[in-house]
Amino acid sequence: MEPPTSHVTNAFSDSDSASVEEGDADADADVEALRRLSDNLAAAFRSPEDFAFLADARIAVPGGGGGGGDLRVHRCVLSARSPFLRGVFARRAAAAAGGGGEDGSERLELRELLGGGGEEVEVGYEALRLVLDYLYSGRVGDLPKAACLCVDEDCAHVGCHPAVAFMAQVLFAASTFQVAELTNLFQRRLLDVLDKVEVDNLLLILSVANLCNKSCMKLLERCLDMVVRSNLDMITLEKSLPPDVIKQIIDARLSLGLISPENKGFPNKHVRRIHRALDSDDVELVRMLLTEGQTNLDDAFALHYAVEHCDSKITTELLDLALADVNHRNPRGYTVLHIAARRREPKIIVSLLTKGARPADVTFDGRKAVQISKRLTKQGDYFGVTEEGKPSPKDRLCIEILEQAERRDPQLGEASVSLAMAGESLRGRLLYLENRVALARIMFPMEARVAMDIAQVDGTLEFNLGSGANPPPERQRTTVDLNESPFIMKEEHLARMTALSKTVELGKRFFPRCSNVLDKIMDDETDPVSLGRDTSAEKRKRFHDLQDVLQKAFHEDKEENDRSGLSSSSSSTSIGAIRPRR
């Protein structure tokens, strides 16, 4: 017979086991209830069309995402989750004399929400979506690949620019909205990858950490130490960071003996004078300073400076001086083309390549210009579909230009069969070039603008391709009639033909994909009159598609001209004067 105590012990053991099981079941039920609550609240944000009748505010993001830049939100949810947003909505409610949208909802500009920091850190559409989604669901979703992955196939996508920039944007928005848990999470994520981040990208993280201030002190201190010990020059730092941070860097470098007390890491006064002249867009002053013999463009790294910090026209004017080595390296081992790849300005890259910049040159760590550009470009920008007639993304254009330059196989010869057939007919050649470049402007506006800027087309007189229609007064001094009979080659004709020919050559060299499309269209003998029964359905469809594109472009140009106060009475077969680059 078992002792009574054993029964008591077993009874308690069974009771404890049952209690644990019941506790686990209760915990699981609580977790499931919280998960459903999270999903239900998230649905109100993730399915804006289904919950549009409940949304009472919209946040407008510059540039937007896809079809629009407005994100529909619910003030009660955001106010409950973010003290900052609660204060914003409370102040606007107190002020309350309107401010609603057409549907009665309140519209807030993201830059206004982010305050002064919004001018320094541009929070993108996808980054804001992630922050708002967290406020609704309490969970951090997967990072969007289109916004966080670069184009370089060899990249691990841990410390590349798109990944770093996205995390920095989320961190800044979360800190501004006073969402402590999300701020801490992304601060930890950035701290974990800092050692893998390219030194130039440290400046972005440091800027954001400085704006977040007390909420990101660990990140701020770590970034500051890494920048102090880096090879980033003082000019780059001065252009990227606020004065108080610059002072901390100078003091730290002085204490470590990394710079001398005399110049504190800055270039001498003669170089600084050249830089100030470039900042003032005064290339003539640069020329005068060079005559003093105190320095030269290479020693001053003037081309590097202009490419990184000045308007593209300054780079072109400096190159035209022919006084600098276009393949000169700065102390960090970057050629001018490497700097241009970082800036991602197609016109500057093409200008350098036409002057002999070598795309195969590598940095000290083994990267070519095209690899630099790829590491900076988001997959969403590169692989996204561009609507016909709309500008191509600059990032993608830069990569295509650099890849084509590396192939070293630009298309040679005449622009196309049609131009070759024009033979000695100067009028025919001019008409062909005008039509080709005009078509390029409609179908590939960004590529055409780059080539035309390099060729300086806007410095020549446009030809009137109409059939006797008089151009408006605003254009009479900027057009030349090609319909004069007999046609006589004049100086302005020659200048125009030279510029247009160079435009076509640049297009074939750097934009072969676009040039091939234009070749097929210009060489196509399809004519509206010849579209009879013998015309293939495919050819007929192609003609009508092209006709739709041209008609759409014409109507858009006409509306824009009407808004600008220009006369809309010019012939529909005439292309308007090219606007000067702003």
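Every residue gets a Cβ built from N, Cα and C, even glycine.
Residues or ranges marked as Zn(2+) binding site in Swiss-Prot: CYS150, CYS155, HIS157, CYS160. Residues or ranges marked as salicylate binding site in Swiss-Prot: ARG436. Taken from Swiss-Prot, the feature domain 'BTB' covers 55-140, and the record attributes it to sequence analysis. One mutagenesis experiment named in Swiss-Prot is CYS150 to Tyr, and its note says Abolishes the interaction with TGA2.2. Mutagenesis annotation in Swiss-Prot: HIS338 to Tyr, described as Abolishes the interaction with TGA2.2; the structure shown retains the original residue.
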Subset of recorded positions (CYS150, HIS338, ARG436) lying within 10 A of HIS157 (Zn(2+) binding site), CA to CA, in sequence order: CYS150
Least buried by Cβ count (within 10 Å) of the binding-site residues HIS157, ARG436: HIS157
Separation of alpha carbons, CYS150 (mutagenesis position) and CYS160 (Zn(2+) binding site) (Å): 7
Candidate with sparsest Cβ neighbourhood (10 Å radius) among CYS150, CYS155, CYS160, the listed recorded positions: CYS155
HIS338 (mutagenesis position) and ARG436 (salicylate binding site), distance between Cα atoms, whole Å: 32
Chain-internal residues, separated by at least six, CB under 8 A from HIS338 (mutagenesis position): ASP361, THR363, ARG367, ALA369, ILE372
Averaged pLDDT score, the domain 'BTB' (55-140): 82
Assigned element (helix, strand, coil) containing CYS150 (mutagenesis position), judged by DSSP: strand
Three-class DSSP secondary structure - CYS160 (Zn(2+) binding site): coil
Counts of helix, strand and coil residues, the domain 'BTB' (55-140), according to DSSP: 42 helix, 20 strand, 24 coil
